[in-house]
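Q: So that we are looking at the same thing, I have put the structure below in structure tokens.
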Amino acid sequence: MGRPTERRPAAATAAGVEVSVVLPAYNEARTIENTVRVTVETLESFLPADAFEVIVAEDGCDDETPEIADRLAAEDDRIRHYHSDDRLGRGGALERAFEAARGDTLVYFDTDLATDMRHLEELVERVRSGEYDAATGSRWMPDRVADRPRKRGVPSRAYNGLVRLFLRSDLRDHQCGFKAFSREAFEALRDDVEDNHWFWDTEMLVRAQRAGFRVAEFPVDWEPKGDTKVDLVRDILGMGSQILRTWWQLTVRPRITRRVTIVAGLLLTVLALALMTLYIDPSEVISVLGDADPALVAAAAVIYVVSWPLRGIRYREILRELGYREKAGFLTGAIFISQTGNLVFPARAGDAVRAYVVKARRNIPYPSGFASLAVERVFDLLTIAGLAGVVLVGLAATGGLDDIATVLATGVSGGSVDVSADDVRTAAYVATGVGVVAILGVLGIALSARADRNVVRAFVGRFSSDSYVELVAGVIEQFVSDLQAVAGNRAAFGRVGLTSLAIWTVDVVTAVVVLLALGVDIDPVVLVGVSFFAVSVGNLAKVLPLSPGGVGLYEIAFTVFMAALAPVTPAAALAAAVLDHAVKNAVTIVGGVGSMLSLNVSLTTAVEESAEVRDREHELADSK
């Protein structure tokens with residue numbers, strides 16, 4: 001990216017400058033000269049001639065705006081041209097220009113002069129006088145005159161309402177391009193403001209209020225210029241996501257301590273298990289568990305251990321395609337630690353731990369760590385969805401689909417168990433939806449890897465011409481390119497795919513041995529087939545990270561389909577699901593503790609530092 005540079009006469013000086021007015025400009029060749037001249041004339045009407053400067057913050061224009069700005073700067077020492085080769089975004093351009101500004105009162109307004117310039121003196125003096133630290137014009141206050149067409153007014157009211165609701169702002173209008181800040185307020189807030197685009201000034205105003213700065217809002221006369229329509233990328237993906245991001249940072253995250261996170265996760269787990277008692281008598285389950293064969297339970301644990309080196313090998317292959325070569329043993333330990341984190345913390349917070357471990361111990365960059373994890377998750381979903389699909393084909397060939405149709409229509413009942421048809425259908429729909437999305441996603445990525453044109457940027461560009469397109473498209477492209485490195489390479493796809501198949505086959509075999517440990521006596525072919533289906537659907541059902549380790553979510557899905565498709569009582573099916581999950585979680589915890597000791601990693605520290613890393617990565621992404 002080209003660095004912003006200033007184009008101005010060498011003779012210009014900073015002496016006496018009190019007010020700096022920034023005009024953010026992108027392809028404004030038709031209007032910029034008139035805007036600059038009107039601005040200078042208006043400032044001269046209430047300020048000494050040498051007390052102000054006007055900065056044209058030209059943001060990667062591809063028309064004649066740079067040449068016009070250069071000429072204006074050459075004609076008047078009070079006019080400066082601040083140039084960027086690439087698009088910084090409106091917020092980025094403003095921030096860079098304010099950094100270079102000489103005045104202690106920093107002002108900006110839109111170059112279309114939609115706000116009546118007779119209000120400029122009031123805007124400047126509100127801050128210059130020291131009465132306020134920030135000031136903004138408002139099109140929604142009483143006594144204002146704003147000819148806002150419905151297509152602008154409705155979205156604007158909705159946006160400002162959301163900002164007031166979620167971010168607890170006292171202002172009525174955050175979007176009016178007519179604002180001023182004191183140098184002190186700008187310097188205090190600039191490092192906290194993360195957005196570089198259209199949300200920048202909203203975030204400045206919100207954070208200014210939170211920090212205790214005095215913010216003035218006054219009515220202005222405003223007349224729209226040009227034709228503006230709703231921009232999907234800017235208004236929804238951009239502005240909407242930034243409201244949620246700021247709300248999370250200011251309101252939610254300060255309340256989420258490590259203790260609160262653990263307690264919330266445990267409560268979710270207990271709640272999920274408690275809800276299952278509405279369908280199944282716990283005493284019946286405990287009775288079945290008490291009859292389990294200890295030797296076979298131990299055998300199930302040993303079998304499950306085999307899947308972990310396979311996970312390390314798969315992760316090695318993924319990282320190799322991204323350009324990093326590591327030993328499978330170390331990577332197995334990193335996976336153990338991250339999966340242990342997922343058992344302790346909700347919302348799959350343990351996933352971020354792996355990126356921390358490989359960065360701290362092998363210096364693999366955080367973006368690559370997160371990308372490799374995403375690749376692994378996609379292949380997991382693809383594999384278990386494929387396994388479930390294969391079993392469905394087998395059921396169709398043998399007439400077993402009738403059993404699924406029956407359970408979808410009537411639910412599952414027997415003994416003390418009574419699961420409604422609606423609940424069964426919900427589980428089936430969620431699992432099917434996740435599976436279909438995984439398969440279509442991988443197919444799309446594999447096909448796009450062979451395409452010459454930039455599909456992502458072309459697709460996003462259909463919805464917006466705003467600078468947010470660069471940010472959104474860049475994030476998506478980085479993620480997709482890492483997936484393409486594996487999915488688009490036949491050899492890599494085959495290696496990672498076969499390893500994933502082996503991992504989940506071991507997972508299913510573990511469940512089969514657990515069922516045998518509980519004395520389940522059914523045809524081996526049926527046992528294996530139904531186990532593949534129940535385990536696959538159970539894991540698809542726990543994709544949503546609502547409880548640590550998916551406890552409760554996996555059990556109920558496994559129970560429903562095992563009881564529906566095999567001659568197994570619902571109580572025995574639930575007991576198998578609970579024991580199967582317990583065995584796997586026990587192996588994970590033992591391996592995780594051992595790996596933490598061998599790699600000298602604190603789990604809680606890793607979770608906290610990885611969360612901080614994710615925040616820094618978002619900041620870096622916004623600054624690019």
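The backbone N, Cα and C atoms fix where each Cβ goes, glycine too.
None of the substitutions listed is reflected here, since the structure keeps the original residues.
From Swiss-Prot, for reference:
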type	residues	note
ACT_SITE	D201	active site
MUTAGEN	D110 to A or E	Loss of activity
MUTAGEN	D112 to E	Change in activity
MUTAGEN	D112 to N	Loss of activity
MUTAGEN	G137 to A	No change in activity
MUTAGEN	R139 to A, E, K or M	Loss of activity
Q: Can you check which residues sit near D110 (mutagenesis position), meaning Cβ under 8 Å from its Cβ, same chain, 6 or more apart in sequence, and list them in order?
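A: Listed in sequence order, they are P24, G177, F178.
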Q: Can you check which residue among the recorded positions D112, D201 has the largest number of Cβ atoms within 10 Å of its own?
A: D201
Q: Go through G137, R139, our mutagenesis positions, and report the one whose Cβ sees the most other Cβ atoms within 10 Å.
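A: Of the mutagenesis positions G137, R139, the highest Cβ count within 10 Å belongs to G137.
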Q: Going by C-alpha positions, which of the mutagenesis positions (D112, G137, R139) is nearest D201 (active site)?
A: G137
Q: What is the interatomic distance between the Cα atoms of R139 (mutagenesis position) and D112 (mutagenesis position), given in whole Å?
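A: Distance between the two Cα atoms comes out at 16 Å.
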Q: Taking only the Cα atoms, work out how far D112 (mutagenesis position) lies from G137 (mutagenesis position), in Å, as a whole number.
A: 15
Q: In which DSSP state, out of helix, strand and coil, do we find the residue listed as 'active site'?
A: helix
